[in-house]
Amino acid sequence: MKPYVLKFQEIRPHSEALVGGKGMNLGACSNIEGVHVPAGFCLTTEAYKRTLAENNEFTQLLQRLSSLKTSDMDAIREISETIRTLIQHTQIPSEIASYMDATLLDVGGYEMPFAVRSSATAEDLPHASFAGQHDTYLNIIGKDALLQHISMCWASLFTERAIIYRIQNQFDHRKVQLAVVIQQMISPEASGILFTADPITSNRKSLSIDASFGLGEALVSGLVSADSYTVRENTITNKIIATKKLAIYSLKEGGTETRILEKSQQTKQTLTDQQIIQLAKLGRKIEAYFGKPQDIEWCLAEGAFYIVQSRPITTLYPIPEVNEPGNRVYISVAHQQMMTDAMKPLGLSFYLMTTPATMYTAGGRLFVDITQSLSAKVSRDMMVNSLGQSDPLIKDALLTVINKKGFLPPLPTEENPSHATVSGKPPVRSIPDSSSVFELVRNSENSIKHLKQSIETKSGSDLFDFIVEDLEELKRVLFNPTSIDAIMAGMDASAWLNEHIYQWLGEKNVADKLSESAPNNITSQMGLELLDVADVIRPYPAVRAYLEQTKNPDFMNELATLEGGAETKKALEDYLQKYGMRCAGEIDLTKTRWIENPLTLIPLILSNIKNFDSGASMHKFAQGEKEAFHKEQEILRRLQELPDGEQKAMETKEKIDILRHFIGYREYPKYGMINRYFIYKLALLRAGEQLVKDGILQEQEDIYFLYFEELREVVRTGQVDYELINVRKRDFATFEKLTPPRILTSDGEMINGEYKRENLPKDAILGLPVSSGTVEGRARVILDMEKADLEDGDILVTAYTDPSWTPAFVSIKGLVTEVGGLMTHGAVIAREYGLPAVVGVENATTIIKDGQQIRINGTEGYIEILD
C-alpha cells in the first residue's frame, strides 16, 4: 500500500522524495528529545501523483514546460495559469481523503486550526535553497477548507516564479512533486527565525535570532522589522530592538488579521534575556542533531518554544577540516591563482600533488593554514606586507584577523629562535644569465615531449605509478631555482622601476608602459596568434557565415565542404596543437579544454575578423614595442637632467633591460604545467573509458568526482562506491554557487577586506590599480568566454581572467575583474597590451551592468559609471 499520509513521528530519514524537505525536517525535529513540534502530518508526494496520475492534460502541459527557457515568458505565464487552474479543479480521490480523516482525529480533528504548507522535493534541500518558492496558508479550519488549500499548495508548484526557479536550477518539472504539511496552528505571543551561524559573516560560534510579536508571517513577508539578538557561547553579545508597528494574529473563525500594536509594545524587547538564552540552547541542540548549521522557524506560546521548521543554511562556506587545536586562519589559494570556481576532486588532487605547500580543501577550493606564520612578528609582518603589495584586500583581511581581540595567541616577547635569522627583507637573488630563458623553455618542451611518448604505453595501475613519478619531474621543472630567479628578476625590476621613478620623477607605475610587447610571453603570443587565425578565415565569406551559425561541436570536420574550409581547419588545428590544452579555470584538470571544445574560440575569432584588419597581430606587437621604447627614451632623458642623473639613468637602463628580458617568462611555467595536466587527463579518461566498458563506472567523467588515490584503487580493485560519487556531485552543485572568501577562520567567519582610500570621485567603485591609464567605453559584463562577443574598444568586466582569457584582450581597451593582484595573469597581460586595468573590484559583475558607459582609472584604481 502506498503511504499517502504520514504523521511526523512516522517520517524516516532520507524521505525527501516522499515528504519533501519541509516534511522530512519536521519529522526529524519531532524525534529530538526536548524539542516541541506542533502535532501534524504530511500528505505525501504519492497523494499528489495519485490525484494527477491519470490526467492526460496535465501530462501534456508538463511536456510543454520541459522545453521552455527563462526567456519564454509568455508561454510560461500561459502554462502556469492553465496548470494551476487544472489542479485546483481536480478532485482529491476519496481514498486519500479517508486516510486524512483518520489521521486528523489523532492530531485534533477538523475543528482545530491548521497551517497548510507546501513541501517540495526540490525545496529546502542542501543543494538548492528553494525556501519561499511555494505557498503557505495559516489558520485553516474545516475539511472543505483543508482540501481546498491542499489543492492550492499543489498548484503553487507551478507559479511563474517556481517554474523559472526550476529552469534556472535545471530541475525537471516532471520529476518535482509536492508533499503538503498539515500542522496544528500555534497562536503565539512571538515568533521569528533563528540562525545557528551568523548569516552575514558565516561565523559558526555566533548565533542570530530575529524576533517579532504575533505570527512569523509578518517577519518572513517583510511587513515588520524584527528585534535582532546575537548570542555567542550562551552570552548575549548584541541586541537591536526594532520598532514593531504591526503584527499578524490568528482569528478564531479561521484566517489571520494584521493589527497595529500599542505604542508601548512597539519598542518593547520581544524576548526576555532569559528567553533568548533558552532559545539559543534549543537551536544548538537542533544543530547538533542535524550535524550542520540550521535556519530555524520558531514561535513562543504560553512560555514554551515550538519549532515549526528547520532547514540547513545553504549559503555558509564550509570550513577546512584540520586536526589542529585552537583558532586557525586560512588564506584562499583561489584568489592567488585567479580562479575562484569550485574544483572537482580529481582536479583538486593534481593541484595538491603539484604544490609543495600544505593545503586543505573546503567548498571545492584550496586554502593554506597561515596560523603559525601569523604567530610570530617577523613572519607576520613579511606575510602582511608581501601579500598586501599584490592584493590590498587580503592585507586588510589579515589585519582584521590580527586585530580580533583574543583570536590569535599574543606574540611572544622574544622571537621564536627559528625566526631569529630572518631579517624581514626579501632574500637577495642572483639574476640569471641572458640565455637562461631559452634554456628553460627548451628543457620544459623536451620534458613534455618525453612525457607524451612514455605515457602512451601505460595503463592500469602502471599508469598511476607513472603519473606519480612524472609529477616529480613537473615539480623539478616548476621549482627549478633558475626558473624562480628568472621570474623574480622581472618582478623585482618592475618593483624597482615603479618605486624609483615615482621617487625621482613623480610618475606612477612606469613599469606598465615599459612592459608592453615584452618578448618570450607565451600567453600574450597566444592572444596575438588567434588574430592570425582570423586572418586566414577573413577572405572566405562562406566559412565566416558557417561559423556564425554553427553549434555543432564537430564543426571542424564540416569545414572541408566550404571554400577556404581546408585552410581554416589547418589554421585552427595548428593553433590548438600549441594552445588547445588551455581553457577557463585551467588549473582544474577536469575542465573542458579548447581542443575538446573548439567552439569556445569561435566568438573571439569572429570578433577579431570584425574588429581588426589583416596583419593586426604584427601591428599591435610592433606598436607596443614602439611605445615601450619611446617611454624608455623619455624616462632616461628626464633622469639625465636630474642631479646625479647619469648614474640614475644607467641604473634605470639596466633595470629596464632586465624587466623586458625576464617579465614575459613569468607566464611560461604555468603553460608547461597545463600542458602536462592535459596529457595526464587524456590518459585518465582512457582509464575511465575502460572502467565504463568493464561495467564499473556508469560514465567516463565520473572519474572527476574521485580523488587520484581513490581512482587508483577503483582501477586496482574494480570496485567503486557510487553513493560517494553521487554525494560529491550534489556537493559540487552546492559549491559552484558559493563565493570563496579571501580569508576564512576556523569559526567559519569569512573576511574579504576593504579598500581604505580617500580623495576619490563620489560614487567611485574601488579596486586595485594594476595597469596605468584612464579610458572610457562600453562595459561588457561577460562571465563565460564562449559568450565573449566583443567590439573593438569595449571594456571587459568579469569575475577573473586566467590565461585562457588572453585572446579576448586584443579587442578590448580596458579590464575590470572581481579577483586579482598586481602580478596575477590579467594584470601582467594588461600591462603588456597597454590596457588600463583595475582588479579586485568586489561584486563588479553585479554593480556594473552590461552596456553601461564606464570610466576606469588604472593608475589610481577606481571605476566610475557614467550613465
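Each Cβ is built from the backbone N, Cα and C atoms, and glycine gets one as well.
Computed from a predicted structure; not experimentally measured.
Under the DSSP three-state reduction, H825 (active site, tele-phosphohistidine intermediate) is assigned to helix. Less than 8 angstroms from the CB of H825 (active site, tele-phosphohistidine intermediate) sit M338, T523, E667, T801, D802, P803, T806, each of them six or more residues away in the same chain. Sequence annotations record features per position, and here Swiss-Prot assigns active site, tele-phosphohistidine intermediate to H825 based on experimental evidence.
Taken from Swiss-Prot, the feature ATP binding site applies to K22, R117, G132, T136, Q183, E297, Q309, R311. Within 10 Å of the C-beta atom of Q183 (ATP binding site) sit 23 other C-beta atoms, taking all shown protein chains into account.
Annotation note: Q336 (rifampicin binding site) sits in a helical segment as assigned by DSSP. A simple way to gauge crowding: the CB of Q336 (rifampicin binding site) has 20 other CB atoms within 10 angstroms, across all the protein chains here. The rifampicin binding site annotation in Swiss-Prot covers Q336, Y351.
For the mutagenesis of T136 to V, Swiss-Prot gives this note: Retains ATP pyrophosphatase activity in vitro but cannot phosphorylate RIF. The structure shown keeps the original residue. Applying an 8 A CB threshold to same-chain residues 6+ apart, the list for T136 (mutagenesis position) reads A115, V116, R117, S118, E217. Secondary structure at T136 (mutagenesis position), as computed by DSSP, is strand.
Take the CB of Q309 (mutagenesis position) and look out to 10 A: across all protein chains shown you find 24 other CB atoms. Under its mutagenesis annotations, Swiss-Prot gives Q309 to A the following note: Strong decrease in RIF-phosphorylation activity.
In this view, R311 (mutagenesis position) is surrounded by 21 other Cβ atoms within 10 Å of its Cβ, with every protein chain counted. DSSP assigns R311 (mutagenesis position) to a strand segment in the three-state reduction. Looking at Swiss-Prot, you'll find the mutagenesis R311 to A noted as follows: Strong decrease in RIF-phosphorylation activity.
Here Swiss-Prot describes V333 to W as a published mutagenesis experiment; the accompanying note says: Almost abolishes RIF-phosphorylation activity.
A C-beta separation below 8 Å, combined with a sequence spacing of at least six in one chain, links Q337 (mutagenesis position) to I587, D802, T824. Looking at Swiss-Prot, you'll find the mutagenesis Q337 to A noted as follows: Strong decrease in RIF-phosphorylation activity. 4-fold decrease in RIF resistance.
According to Swiss-Prot, the experimentally introduced change Y351 to F is described as follows: Does not affect activity. Taking Cβ-Cβ distances under 8 Å and a sequence separation of 6 or more, the neighbours of Y351 (mutagenesis position) in its chain are V333, M343, M359, L366, I587, D588.
The Cβ neighbour count for P356 (mutagenesis position), using a 10 Å radius and every protein chain shown, is 8. According to its DSSP assignment, P356 (mutagenesis position) is coil. Swiss-Prot documents P356 to A as a published mutagenesis change and attaches the note Has only minor effects on RIF-phosphorylation activity.
Within the same chain, the residues at least 6 positions away from V368 (mutagenesis position) whose Cβ sits under 8 Å from its Cβ are Y330, I331, V333, A357, T358, M359, Y360, listed in sequence order. What Swiss-Prot says about the mutagenesis result for V368 to E is this: 2-fold decrease in RIF resistance. 10-fold increase in the catalytic efficiency for ATP.
Annotation note: V368 (mutagenesis position) sits in a strand segment as assigned by DSSP. V368 to W appears in Swiss-Prot as a mutagenesis experiment; the accompanying note says: Almost abolishes RIF-phosphorylation activity.
In Swiss-Prot, the entry for mutagenesis V368 to A states: Decrease in RIF-phosphorylation activity. The structure shown retains the original residue.
The annotation that Swiss-Prot gives for the mutagenesis experiment F479 to A reads: Has only minor effects on RIF-phosphorylation activity. When other Cβ atoms within 10 Å of the Cβ of F479 (mutagenesis position) are tallied across all protein chains shown, the result is 13.
K670 (mutagenesis position) counts 19 other C-beta atoms within 10 Å of its own C-beta, drawing on all protein chains shown. Under mutagenesis, Swiss-Prot gives K670 to A with this note: Loss of RIF-phosphorylation activity.
The binding-site residues under consideration are K22, R117. Their Cβ neighbour counts within 10 Å are lowest for R117. Within the set of recorded positions R311, Q336, P356, F479, K670, the entry lying nearest in space to Q183 (ATP binding site) is R311 (CA atoms).
When other Cβ atoms within 10 Å of the Cβ of E297 (ATP binding site) are tallied across all protein chains shown, the result is 18.
If you draw a 10 Å sphere around the CB of V333 (mutagenesis position), it holds 21 other CB atoms from the protein chains shown. Cα of Q309 (mutagenesis position) to Cα of E297 (ATP binding site): a distance of 5 Å. Taking the C-alpha positions, the distance from F479 (mutagenesis position) to K22 (ATP binding site) comes to 53 Å. Here the C-alpha separation of P356 (mutagenesis position) and K670 (mutagenesis position) works out to 15 Å.
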